[in-house]
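> For reference, the structure I am asking about is given below.
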Amino acid sequence: MAGAGERKGKKDDNGIGTAIDFVLSNARLVLGVGGAAMLGIATLAVKRMYDRAISAPTSPTRLSHSGKRSWEEPNWMGSPRLLNRDMKTGLSRSLQTLPTDSSTFDTDTFCPPRPKPVARKGQVDLKKSRLRMSLQEKLLTYYRNRAAIPAGEQARAKQAAVDICAELRSFLRAKLPDMPLRDMYLSGSLYDDLQVVTADHIQLIVPLVLEQNLWSCIPGEDTIMNVPGFFLVRRENPEYFPRGSSYWDRCVVGGYLSPKTVADTFEKVVAGSINWPAIGSLLDYVIRPAPPPEALTLEVQYERDKHLFIDFLPSVTLGDTVLVAKPHRLAQYDNLWRLSLRPAETARLRALDQADSGCRSLCLKILKAICKSTPALGHLTASQLTNVILHLAQEEADWSPDMLADRFLQALRGLISYLEAGVLPSALNPKVNLFAELTPEEIDELGYTLYCSLSEPEVLLQT
């Protein structure tokens with residue numbers, strides 16, 4: 001009897017398996033690539049639930065060698081957005097089968113399949129071209145309607161930043177004439193015409209003057225902390241030049257120039273000593289220091305519904321190394337200065353586009369707008385997206401405007417691959433992992449969100 005029951009269960013299971021195979025084999029014809037992918041995932045989930053229901057109650061759940069549940073046996077009690085290592089392996093295999101050519105994605109609404117005659121090669125190429133142009137047109141429409149900032153808004157925001165920079169420069173020279181500073185200057189995506197959606201932030205770089213014989217920079221990877229992309233600024237020759245020989249000795253902590261202490265020094269000036277309401281009235285702006293934790297940020301209301309945030313960013317230059325006081329996400333690294341790569345990255349991107357009238361910057365701005373408008377992608381930074389484009393530019397030579405859709409899809413696929421590996425090397429300094437400050441959970445959520453949209457990228461344009 002037991003044997004008969006076992007055979008019966010096996011027969012039933014084979015029947016369900018046959019039905020599932022039939023549904024999946026015909027799903028793509030009816031639903032297209034995106035629909036087939038989603039149906040496959042849902043069908044697999046139902047089959048797993050059925051398998052568990054008919055299995056013995058005491059049978060243990062199969063675990064992977066690492067002790068975690070595998071992609072084949074998902075943890076139903078966990079978050080669907082957190083992918084363990086085995087699930088990432090399955091994700092990698094799945095990526096190999098997904099299409100990357102924009103012509104693969106049918107943007108038309110669903111209609112019943114009809115018998116079609118065998119098309120000639122020219123007709124097939126024409127259809128692919130039309131589908132590619134459909135995605136291309138949607139990307140361009142998204143850029144015009146959602147990503148691009150009106151020229152007038154950009155000009156007014158830049159003028160507000162210039163006015164405040166001039167006032168701050170005059171105040172520091174008058175009140176702190178002994179503070180060794182070079183001329184402040186504006187930087188950031190708004191200044192470089194790479195900002196999207198709204199003109200709402202810019203950086204004010206404040207260069208400190210350091211004596212070259214009293215200070216040196218030590219790469220983070222050469223320290224016990226082993227943090228590439230960050231530096232320690234060490235005070236040198238204290239036996240010959242005692243404390244007080246440099247103005248910035250007051251900001252030394254444990255023998256190193258502390259970016260946190262430097263930032264605190266400027267915070268007292270920016271937030272505590274300057275009468276911003278009076279300056280705002282003079283300039284016809286509403287100016288106030290941003291609340292914590294944005295200690296070195298000014299919020300400027302330059303129109304009724306327009307706000308600009310100005311980040312006050314101290315900077316030091318030693319030799320060819322430019323560092324900024326932008327802290328690491330982890331508090332234990334608050335004594336480290338961040339290596340400034342953004343100016344060089346932007347210059348390379350601009351040079352590449354100027355050389356061939358390419359669409360690299362346009363593709364980057366569309367990606368930035370998507371991430372800015374999609375909360376689940378909010379952890380991706382402009383620097384990370386810029387480096388994805390720079391890496392892709394090394395692989396692909398043709399960046400003519402009509403290739404925008406193809407390059408956009410390749411950038412999405414490349415970004416998912418970097419997230420899967422947990423490593424995005426800097427295009428200018430490969431030792432620097434631009435994902436190093438993301439947590440595993442953040443990386444998994446980003447990868448999950450992008451992977452789910454890869455079969456139907458138009459979804460990203462609807463946020």
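Even glycines carry a Cβ here, placed using N, Cα and C.
According to Swiss-Prot:
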BINDING   Ser187, Ser189, His201, Ser340, Arg342, Lys368  ADP binding site
MUTAGEN   His201 to Asp  Abolishes nucleotide-binding, but not DNM1L recruitment; when associated with E-342; E-368 and E-372
MUTAGEN   Arg235 to Ala  No effect on mitochondrial localization. Impairs DNM1L recruitment
MUTAGEN   Arg342 to Glu  Abolishes nucleotide-binding, but not DNM1L recruitment; when associated with D-201; E-368 and E-372
MUTAGEN   Lys368 to Glu  Abolishes nucleotide-binding, but not DNM1L recruitment; when associated with D-201; E-342 and E-372
MUTAGEN   Lys372 to Glu  Abolishes nucleotide-binding, but not DNM1L recruitment; when associated with D-201; E-342 and E-368
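Can you tell me where each of these features sits in this structure?
Ser340 (ADP binding site) falls outside any helix or strand according to DSSP and counts as coil.
Every protein chain shown contributes to the tally, and the Cβ of His201 (mutagenesis position) ends up with 17 other Cβ atoms within 10 Å.
For the recorded site, Arg235 (mutagenesis position), the DSSP three-state label reads strand. Sequence-distant neighbours of Arg235 (mutagenesis position) (same chain, 6+ residues apart, CB-CB distance under 8 A): Leu214, Trp215, Ser246, Asp249, Val252, Gly255, Tyr256, Leu257.
Around the Cβ of Arg342 (mutagenesis position), the number of neighbouring Cβ atoms within 10 Å comes to 19.
A helical conformation is recorded for Lys368 (mutagenesis position) in the three-state DSSP classification. Annotation for Lys368 (mutagenesis position): spatial neighbours Ala147, Ser189, Leu194, Val196, Ala382, Leu385, criterion Cβ-Cβ under 8 Å with sequence separation of six or more.
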> Let me make sure I understand the span of the ADP site: among Ser187, Ser189, His201, Ser340, Arg342, Lys368, what is the greatest distance between any two Cα atoms, in Å?
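Comparing all Cα pairs, the maximum is 20 Å.
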> For Lys372 (mutagenesis position), which of the recorded positions Ser187, His201, Ser340, Arg342 has the nearest Cα in space?
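Comparing Cα positions, the closest of these recorded positions turns out to be His201.
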> Long-range same-chain neighbours of Ser187 (ADP binding site), Cβ under 8 Å, sequence gap at least 6?
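Ile202, Gln203, Leu204, Ile205, Leu313, Arg342, Pro343 - these are the non-local Cβ neighbours of Ser187 (ADP binding site), listed in sequence order.
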> Per DSSP, Ser187 (ADP binding site) is which: helix, strand or coil?
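In three-state terms, Ser187 (ADP binding site) counts as strand.
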